[in-house]
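Structure first, then comments.
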Amino acid sequence: MLQSLNHLTLAVSDLQKSVTFWHELLGLTLHARWNTGAYLTCGDLWVCLSYDEARQYVPPQESDYTHYAFTVAEEDFEPLSQRLEQAGVTIWKQNKSEGASFYFLDPDGHKLELHVGSLAARLAACREKPYAGMVFTSDEA
């Protein structure tokens, strides 16, 4: 039985640039680095940055909706969003869903999101205004 997401490994084209972005700009804790990689954490999530010479930047309009969303406290959302904008990140989407969200790219074009909210809050909003064809399968969350 699956218990949780163990780790996320992201292929990067410039390890130093990525470590600076993920550690210094986003604030993940840096635990170790080596010639071709680094281990960081965000809460209980372990993130591995792995240098890969085959990694190529993919413009957001040429890729799908797959993205990685990180929980942010409500009071930290605006300051962090502004810091990212001031750092010149590329914004790939405007928020149109429940809860505050800021959608941006990392240096390699991985789609990321800052999000204020929880699954429980999202489901409550969906119960008020369900998506087309939405069926609820449990009362949990």
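Cβ atoms here come from the backbone N, Cα and C positions, even for glycine.
Every position carries its original residue.
Per-residue pLDDT, averaged across the domain 'VOC' (4-117), gives 95. The domain 'VOC' annotation in Swiss-Prot covers 4-117 and rests on sequence analysis.
The mutagenesis experiment HIS7 to Gln is recorded by Swiss-Prot, whose note states: Decrease in fosfomycin resistance. Residue density at HIS7 (mutagenesis position): 10 other Cβ atoms are found within 10 A of its Cβ, drawing on all protein chains shown. In this structure, HIS7 (mutagenesis position) is part of a beta strand by DSSP.
Among the mutagenesis experiments that Swiss-Prot reports, HIS7 to Ala is described with the note: Strong decrease in fosfomycin resistance.
Taken from Swiss-Prot, the feature Mn(2+) binding site covers HIS7, HIS67, GLU113.
Listed in Swiss-Prot is the mutagenesis experiment HIS67 to Gln, annotated as follows: Decrease in fosfomycin resistance. Around the Cβ of HIS67 (mutagenesis position), a 10 Å sphere holds 16 further Cβ atoms from the protein chains shown.
Among the mutagenesis experiments that Swiss-Prot reports, HIS67 to Ala is described with the note: Loss of fosfomycin resistance.
Quoted from Swiss-Prot, the note attached to the mutagenesis of GLU113 to Ala states: Strong decrease in fosfomycin resistance. The C-beta environment of GLU113 (mutagenesis position), restricted to residues of the same chain at least 6 apart in sequence and closer than 8 Å, consists of HIS67, TYR68, ALA69, PHE70, SER101, PHE102, TYR103, PHE104.
Record note (Swiss-Prot), mutagenesis GLU113 to Gln: Decrease in fosfomycin resistance. The unchanged residue is displayed.
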